Amino acid sequence: MAYDYSASLNPQKALIWRIVHRDNIPWILDNGLHCGNSLVQAENWINIGNPELIGKRAGHPVPVGTGGTLHDYVPFYFTPFSPMLMNIHSGRGGIKRRPNEEIVILVSNLRNVAAHDVPFVFTDSHAYYNWTNYYTSLNSLDQIDWPILQARDFRRDPDDPAKFERYQAEALIWQHCPISLLDGIICYSEEVRLQLEQWLFQRNLTMSVHTRSGWYFS
């Protein structure tokens, strides 16, 4: 199937996306998103990533901006259609398989992050690899391979072996992403949407919540 998400995934909008377990949302609404090295951590946080890769990222240095390591930042992708989301659905890559209903997608906007003077960096490939380039200026957003993101195409290509890593370019927000910088939540089903809206209502918070089952893998 051919996709074209160029209207929403582009350097002008600079939307950034993070997937989390649905049951982490109440804590996130109360505390925002905290980096791996933060002293503020949820007691019952449900991790959905690859534990081995999470461990490796802890000591990986960030060579620009505020510096530190990858665990000093809250990571986002520039697409909601990540290989990680597919691996969670399929159970590949050392990741626990989970139904789509358990996963929600948070959306923010890197231009809004910058406007609020929250420190950030971003990369043109998966942040863990040594050949990845890091940037601190929004003027460098054109270094991201937007066409493959817009086409939702992360198939490995023997003629372009770095394509898979470029698809996983990251936006990294220093230490803490407050809830005020989140623009909305995407979920798989109407049942989950109603639950998310209830959690927002209980906290007198207003945020867009949309059901987009077609954004998930099946």
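Glycine is no exception: its Cβ is also placed from the backbone N, Cα and C atoms.
Annotation source Swiss-Prot lists domain 'DarT' at 14-217.
A C-beta separation below 8 Å, combined with a sequence spacing of at least six in one chain, links Arg18 (NAD(+) binding site) to Leu33, Val74, Pro75, Phe76, Tyr77, Ile105, Leu106, Ser108. Per Swiss-Prot, the feature NAD(+) binding site maps to Arg18, Ile19, Val20, Arg57; the stated evidence is sequence analysis.
Listed in Swiss-Prot is the mutagenesis experiment Gly49 to Asp, annotated as follows: Decreased levels of ssDNA ADP-ribosylation, decreased viability of E.coli without endogenous darTG operon, impedes DNA replication, induces RecA expression. Still ADP-ribosylates gDNA in vivo. Cβ neighbours within 10 Å of Gly49 (mutagenesis position), excluding its own Cβ and spanning all shown chains: 18.
Reduced to three states, the DSSP call for Arg57 (NAD(+) binding site) is helix. The feature active site, proton acceptor is assigned by Swiss-Prot to Arg57.
Neighbour list (Glu170 (mutagenesis position), Cβ cut-off 8 Å, at least 6 residues apart, same chain): Pro75, Phe76, Tyr77, Phe78, Phe122, Thr123, His126, Ala127. Annotation of the published mutagenesis Glu170 to Ala in Swiss-Prot: Nearly complete loss of ssDNA ADP-ribosylation, not toxic in situ, no effect on DNA replication, no RecA induction. No ADP-ribosylation of gDNA in vivo; the original residue is retained in the structure shown.
Here Swiss-Prot flags Glu170 as active site.
Counting other C-beta atoms within 10 Å of each candidate's C-beta, the binding-site residues Ile19, Val20 are led by Val20. Around Arg57 (NAD(+) binding site), the C-beta neighbours below 8 angstroms that are at least 6 residues distant in the chain are Gly36, Thr69, Leu70, His71, Ala127, Tyr128. If you compare every pair of Cα atoms in Arg18, Ile19, Val20, Arg57, the residues listed for NAD(+), the longest distance is 18 angstrom.
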